[in-house]
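Copied over from Swiss-Prot:
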BINDING   Pro75, Gly76, Thr77, Gly78, Lys79, Thr80, Thr81, Val82  ATP binding site
MUTAGEN   Lys79 to Ala  Abolishes ATPase and activase activities
MUTAGEN   Tyr113 to Ala  Increases ATPase activity and reduces activase activity 5-fold
MUTAGEN   Glu137 to Gln  Abolishes ATPase activity and slightly reduces activase activity
MUTAGEN   Arg193 to Ala  Abolishes ATPase and activase activities
MUTAGEN   Arg238 to Ala  Reduces ATPase activity 2-fold and activase activity 8-fold
Amino acid sequence: MSVQTSQQTVNLQTEFKQTQIQEVLDDLDRELIGLQTVKTRIREIAALLLVDRLRQKLGLSSSNPGLHMSFTGSPGTGKTTVARKMADILYRLGYIKKGHLITVTRDDLVGQYIGHTAPKTKQVLKNAMGGVLFIDEAYYLYRPDNERDYGAEAIEILLQVMENQRDDLVIIFAGYKDKMDRFYTSNPGLASRVANHVNFPDYTPEELLMIGKIMLQEQQYQMTPEAEKVFLQYIQRRMEQPHFANARSVRNALDRARLRQANRIFATPGKKLTKFDLVTIQAEDILKSRLFQ
């Protein structure tokens, strides 16, 4: 077919509406605080895939966009949430048949003795076919300091599937950026098959406070203005501590604050309780954290 003389047309707006990917992108905006660079990158990937679909409809050759991805960033920055939305986008655009997300770590793929790794990895891949396989902390698959480690066998099987069955499965490798960079350097064959790299920045203290307020609202709780100020101080201190995990750490802190609130209420058995009493986190419920002692 001559591209220049073809009179075929395709309506971008109609195709865009039919795929309903705008709903997914809107959900992403609504559910995730901040992360503008991540949202922009996901929109770019979605646009590329939609254009590729339109090209195929007009009989043009597919650009064969690489679908395997790398999500890098600290824990609790929304990588799994975005992976779930990406699976939905890929499904709505027809790149995968089912659209489900399977999340695994090294333990789900690698066996402890000879002959155990291949069946474990193949079973995971079988379960993930037609969807997206999200491998968290993927760098733990590769342990060059241990010659008897079976992670390399799992990587080899993943490579074969990424190359030969890329129409049926998308793999997302995830983890800390520095460790993932070393992982790709050590496994160039794998790195060459990962076309889309998305970096997830850490949240700011103010963004984490907003996330915390949303988490509480979803459980029909609220913080007093004074409690919000104290919780912001808590976040700033907690960010300086080891093992900080962004939104995950915020959720854990709020769970403990609700526990202290319940104990505070329980300590006044004679008091008649209002709805406000039951839904409100006070500053003292946060100040009793060890970070303030």
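Positions of Cβ are set from backbone N, Cα and C atoms, glycine also.
None of the noted substitutions appears here; every position holds its original residue.
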*May I have the list of same-chain residues other than Pro75, Gly76, Thr77, Gly78, Lys79, Thr80, Thr81, Val82 whose Cβ is within 8 Å of the Cβ centroid of the recorded ATP site, in sequence order?*
Phe71, Gly73, Phe200, Asn246, Ala247
_Spatially, which candidate from the mutagenesis positions Tyr113, Glu137, Arg193, Arg238 is nearest to Val82 (ATP binding site), comparing Cα atoms?_
Glu137
*How big is the gap, in Å, between the Cα of Arg193 (mutagenesis position) and that of Gly78 (ATP binding site), rounded to a whole number?*
23
*Could you say which of the binding-site residues Thr77, Thr80, Thr81 has its Cβ with the most other Cβ atoms inside 10 Å?*
Thr77
_Other CB atoms within 10 A, centred on Val82 (ATP binding site)_ = 26
*Which chain-mates of Lys79 (mutagenesis position) that are at least 6 residues away have a CB under 8 A from its CB, listed by sequence?*
Phe71, Gly73, Phe134, Asp136, Ala174, Phe200
